[in-house]
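Colleague: According to Swiss-Prot, the protein has these features:
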BINDING   G581, E582, C584, R591, T592, R632  3',5'-cyclic AMP binding site
MUTAGEN   D231 to N  Reduces surface expression and abolishes channel activity
MUTAGEN   D275 to N  Reduces surface expression and abolishes channel activity
MUTAGEN   K291 to Q  Shifts voltage dependence of activation to more negative values
MUTAGEN   R294 to Q  Shifts voltage dependence of activation to more negative values
MUTAGEN   S306 to Q  Decreases current amplitude
MUTAGEN   R309 to Q  Abolishes surface expression and channel activity
MUTAGEN   R312 to Q  Reduces surface expression and decreases current amplitude
MUTAGEN   H321 to R  Abolishes pH-sensitivity
MUTAGEN   E324 to Q  Disrupts channel closure
MUTAGEN   Y331 to A  Disrupts channel closure
MUTAGEN   D671 to A  Reduced the response to cAMP
Amino acid sequence: MDARGGGGRPGDSPGTTPAPGPPPPPPPPAPPQPQPPPAPPPNPTTPSHPESADEPGPRARLCSRDSACTPGAAKGGANGECGRGEPQCSPEGPARGPKVSFSCRGAASGPSAAEEAGSEEAGPAGEPRGSQASFLQRQFGALLQPGVNKFSLRMFGSQKAVEREQERVKSAGAWIIHPYSDFRFYWDFTMLLFMVGNLIIIPVGITFFKDETTAPWIVFNVVSDTFFLMDLVLNFRTGIVIEDNTEIILDPEKIKKKYLRTWFVVDFVSSIPVDYIFLIVEKGIDSEVYKTARALRIVRFTKILSLLRLLRLSRLIRYIHQWEEIFHMTYDLASAVMRICNLISMMLLLCHWDGCLQFLVPMLQDFPSDCWVSINNMVNHSWSELYSFALFKAMSHMLCIGYGRQAPESMTDIWLTMLSMIVGATCYAMFIGHATALIQSLDSSRRQYQEKYKQVEQYMSFHKLPADFRQKIHDYYEHRYQGKMFDEDSILGELNGPLREEIVNFNCRKLVASMPLFANADPNFVTAMLTKLKFEVFQPGDYIIREGTIGKKMYFIQHGVVSVLTKGNKEMKLSDGSYFGEICLLTRGRRTASVRADTYCRLYSLSVDNFNEVLEEYPMMRRAFETVAIDRLDRIGKKNSILLHKVQHDLSSGVFNNQENAIIQEIVKYDREMVQQAELGQRVGLFPPPPPPQVTSAIATLQQAVAMSFCPQVARPLVGPLALGSPRLVRRAPPGPLPPAASPGPPAASPPAAPSSPRAPRTSPYGVPGSPATRVGPALPARRLSRASRPLSASQPSLPHGVPAPSPAASARPASSSTPRLGPAPTARTAAPSPDRRDSASPGAASGLDPLDSARSRLSSNL
């Protein structure tokens, strides 16, 4: 567009501000221009006649003086026109014509979106947004605010709280430093280095060196004093932490008032450049007068007062705690190391100061004849030798082990010696106290156990207990607490629910791994049970429960062997992974047997209220407990009508599906196997060796047992890496007639054949009470069972998916049979019968064997 065209928009006069248009692209770099006011006055070089909004004139197409034009726009035109006679600028953005490469943006147009997002407000000098200076200013401003890290999250609670604290710093004013900011952290660390240097170097320089005009000494003093003066200024802009209510003061006025009332005087006195004043005064006085200025070097000790800033040291300790959390150090170890290091460092620092003081006082007195320096003729010795003897003298006094090379003779040395002894005794007492507290805090549980056992010993002495009782009590405490005592209930009670469950599951992991009841159950059921267990220890010969008493607990065996005793002299062994005492909890009755500990037993007990509370939420597990209880009662020659009625009701109503019934039968089968192991003499000690790898997985055990129960082709237990694939071998037998029994084997292992019956669709996994349990399986003597194969072998076949045969009359059942009253139904096989298969009815009915022999023969016939 040229000057003759009406390219300008209505109302775009220099004296008016048009409405903002679409944001233009960022212009090329241009010299910084001052930001114009919203309504600039008319240009004095152009006529200020108004133009109509409907008649845009040529002045509407002129660039404003305040606009930023590109170099191409400055090639031609007058009064701010763009080159080539075509205005290429617009107050609202770039021209919409074809010539868009030459553009200038008017001052009336607002900043672009990129500038608003990437820059702050322009400075008073007209600095454009997005410049390098603004970027550095933003980065440095972020250093003054608390960052989002582990330390700040622990201090403020959440990321949102940290962001609110950052907004507080921004709104508090310019150059306000947060005490937890990164800048303050690095600054405090730098000041710590200067503190250590001044605490060590300044006393040595004042005491043992005469010439203070050397270049290293001047550089050290200049740098130190400069940093302390800067620290004095920064303290007026640093927030103050109120330890009582954890409030952080960020108001500049409050910071100034509080700093003036506390540490300002000490910091100001310590920051005065005394050395520079001495150097200036030295040129205006003669040398004789300057000799007396040596005594004025004591003024340098005012800097020591400024370096003992306890608040800064405490702030450093808080940051060290942050480092400990980052590097995953334990709090006890970190605090112990910090306390010991601080105490040792303070004692060494006091020894250093005392050593310098031992030489400084005689030096200020021009080394009198009775001082230790003159007596030893060490006035003209080197500073290292003088410092070594002075430090030895000071440490001898502080540790109260002597006076050094000779006893003090002058009054000054006597007072210095007494001062050293007082300081040393104080440090020694502090060290003993800290060391004692450290030792007690590192092993508080053992200390608590020792204190408790001392009370037990006094109790035994007071009641004059015999020696055997005292030994039993001692053994109990050793096995129960193992040298450490703590309130576990209180510790777990203070934790939240998820964390408490994780800890309980971890503590009881061995119990869960050894119990198929837990390993194959719902994880929620396992967690609910474990959170209610109580740990107990019993010694050999202790009767855990007695027959005929009211049961209030059941027990789970983690380690140990127990014997189940009845009045009929029938005994049954239980070991790791078993449980007992659940029968009376299920029936609300009395104990049906006594349980005695054969070894040291580590058990977990469960009260009756907690037991019923958990089982109300998991009915299948109640059914599993009831089924195992019926099987155990049958093995010791007893029965419970209440449990039988409950199980029959569940079977008839079809509450549980086939999968749940199979799991229940696996639990029953594994319980029988564990009893057989204990009866065969394989007793487990208090701390048994770890089982073979193929037995450690309870899930693999269940899968292998199920596969072997339903697959007659598997002639031996599945052991090895292929064990986990065994569920694919599980097959259901189609309904059909029961295959005929195989040819009989040896008479000792061949039970009498049970009457067969036609098969029908199965409705329950149990036979009717009183019916004989018929089993079909290969014969395997019990002595051939190895330790590795017993837990994985299918000693009791799982129930097939068919209906048990109708039960015969009660009179047809042998009276002396030890077969369980609730046994699995006849098992159907899909493969052809092998010659070595035989019916597995209990031989005890025909041969009149002892109950233990009957159980063993029943085990071999079932296998």
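The backbone N, Cα and C atoms fix where each Cβ goes, and this holds for glycine too.
Just the original residues are modelled here, none of the noted substitutions.
So that I understand the layout, could you describe where these features sit and how close they are to other parts?
Modeller: Of all the Cβ atoms in the protein chains shown, 17 others lie within 10 Å of the Cβ of R591 (3',5'-cyclic AMP binding site). Secondary structure at R591 (3',5'-cyclic AMP binding site), as computed by DSSP, is coil.
Sequence-distant neighbours of D231 (mutagenesis position) (same chain, six or more apart, CB under 8 Å from its CB) are W187, M191, D267, listed in sequence order. In the three-state DSSP assignment, the secondary structure recorded for D231 (mutagenesis position) is helix.
In three-state terms derived from DSSP, D671 (mutagenesis position) belongs to a helical segment.
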Colleague: Taking the Cα atoms as reference points, how far is T592 (3',5'-cyclic AMP binding site) from D671 (mutagenesis position) in Å?
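Modeller: Cα to Cα, T592 (3',5'-cyclic AMP binding site) and D671 (mutagenesis position) are separated by 18 Å.
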Colleague: Whole-number Å only: compute the distance from the Cα of C584 (3',5'-cyclic AMP binding site) to the Cα of D671 (mutagenesis position).
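Modeller: Per the Cα atoms, C584 (3',5'-cyclic AMP binding site) and D671 (mutagenesis position) stand 18 Å apart.
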Colleague: Residues other than G581, E582, C584, R591, T592, R632 within 8 Å, Cβ to Cβ centroid, of the 3',5'-cyclic AMP site?
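Modeller: Counting only non-site residues, the set is I545, G551, M554, F580, I583, L585, A593, A629.
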Colleague: Should any of the binding-site residues G581, E582, R591, R632 have a Cα within 10 Å of the Cα of D671 (mutagenesis position), which are they?
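Modeller: Within 10 Å Cα-Cα: R632.
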Colleague: Enter the number of other CB atoms within 10 angstroms of the CB of R632 (3',5'-cyclic AMP binding site).
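Modeller: Excluding its own Cβ, R632 (3',5'-cyclic AMP binding site) sees 23 Cβ atoms within 10 Å.
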Colleague: Considering all pairs of residues in G581, E582, C584, R591, T592, R632, annotated in the record as contacting 3',5'-cyclic AMP, what is the maximal C-alpha distance expressed in whole angstrom?
Modeller: 13
